[in-house]
Amino acid sequence: MAPPKAASHRPAVRRKKSGTLVDSILDKYLNVRFFKYLLLEPAALPIVGLFVLLAELVINVVVIQRVPYTEIDWVAYMQECEGFLNGTTNYSLLRGDTGPLVYPAAFVYIYSALYYVTSHGTNVRLAQYIFAGIYLLQLALVLRLYSKSRKVPPYVLVLSAFTSYRIHSIYVLRLFNDPVAVLLLYAALNLFLDRRWTLGSTFFSLAVGVKMNILLFAPALLLFYLANLGLLRTILQLAVCGVIQLLLGAPFLLTHPVEYLRGSFDLGRIFEHKWTVNYRFLSRDVFENRTFHVSLLGLHLLLLLAFAKPIWTFFQSYVRLRRIEDQLQPQITQQNLQLKAQKRPKKVEKDKDKDQKKFTTEQQSFLKAFEKSLQKASGGKATPAPAQAEPERYGIHFDRCTQLALLPFFLCNLVGVACSRSLHYQFYVWYFHSLPYLAWSTPYSLGVRCLILGLIEYCWNTYPSTNFSSAALHFTHIILLAGVAKQLIQTMRINNAAKREQQEQQKKLQ
């Protein structure tokens, strides 16, 4: 990679020599080029994200005020928590109108707090606004990840957020516990990418304590731990997750441990066929057949094994780039300080600075390979550096390497969703916010990517599910997985070619 490019990515706009400040602002921002930048350039997502959050605030308020609330599980949640608050710690005795309590202890504590805040669960409108806050907070965390990765154009996220009726319904009209678990999960992902490991492990374990579907991310997290921390520190983080589960479950484990484990972590629970979104075309007998369940579990494990090597390679590349960032960032900071301190240094000082601050050949080749691989993986073209232009400041957007971390996490979750024994409508939040990222991680055309997202939205909005909607959902999952797999193979080839090129350059230097 050539010396770092200027950090600014906004389109250049000619400025008038004279005029008021207002004229200057209008000339700079109220033009077609700037609007195209906001819609198409991933680097503009932090700006666009603010408008998305403000618009979503209005949308959620309108939905709460105008669309009737639908009671499904809220009353049952309150009944289950009321039993706990009355002193019952036997999970087999904690029940609601829809059946026994089947969620871990963190769910009980969170919804017990909501029980008190909402006047024993009677103030549903207040609960709806609390869940609107959960929605906005989670969306902010999701947008932060997308902003770091710079992979998906802003207009895709805008359309995805504004057009999903089902997602808004799940959050503010149904009050399910799935949004709470997913919120904690995205908080954990943000913390992991900030390298705040113990806090991230804490939030991940809390998410599992709300609902077990978060364990679908666990295979990727285990490899991420190992790649970043090594074996001993990985064991420490796993211990953090385990201790939190023990602390959360202590009131139940110390009194009725078997009932707690059987009730909250029941992997063999049979789902009702009438609520399935993905297997409507199967008969009830096949749907509830144990052999069918074991077959899906086997397929899940086989897919995880098939993706294990590229996932591990992605994580290793991510770790190497973070180490390069740690090496180069002090140099970049020093160069920016020098540029700020003096506009035109003397020639002697220039030569001295070049000798001291010049990136090593290994660093340059590694960064060049990284930039090339990410550009090809995202389908983008290299941005030519302006010839003989003196940058205002140096900068390398190292956070773009989060692409190497996010895709494996989202992919593992998608595999789990695709192989699920049954999907209910509220389960859409498990992977909804990762779908644009996954679609843009395929080599498909823009039209095919949008078609995939549109079909998935159609399937989840079809109520009750039909044979066609269930089959279409499986079809889109398969197409999406196949596209991601193809892109992974291409990226692996690019990575291997970059390694060979780097090795050849090192041999020449020797």
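Cβ coordinates are placed from backbone N, Cα and C, and glycine is handled just like the others.
Nothing has been swapped: the model has the original residues at all the noted spots.
Where Swiss-Prot documents His433 to Arg as a mutagenesis experiment, the accompanying text is: In tid4 mutant. His433 (mutagenesis position) carries a helical DSSP state (H, G or I). Around the Cβ of His433 (mutagenesis position), 23 further Cβ atoms fall within 10 Å across all displayed protein chains.
Swiss-Prot lists Val286 to Leu among its natural variants, and the accompanying note reads: In strain: Berkeley and bIf. Neighbour list (Val286 (variant position), Cβ cut-off 8 Å, at least 6 residues apart, same chain): Phe292.
Long-range Cβ contacts of Ile311 (variant position) within its own chain (separation 6+, distance under 8 Å): Ala220, Leu223, Pro408, Leu411, Cys412. For the natural variant Ile311 to Thr, Swiss-Prot gives this note: In strain: Berkeley, bIf and Apxo. The structure shown keeps the original residue.
Recorded in Swiss-Prot as a natural variant, Thr333 to Ala carries the remark: In strain: Berkeley, bIf and Apxo.
Per Swiss-Prot, natural variant Gln338 to Glu is noted as: In strain: Berkeley, bIf and Apxo.
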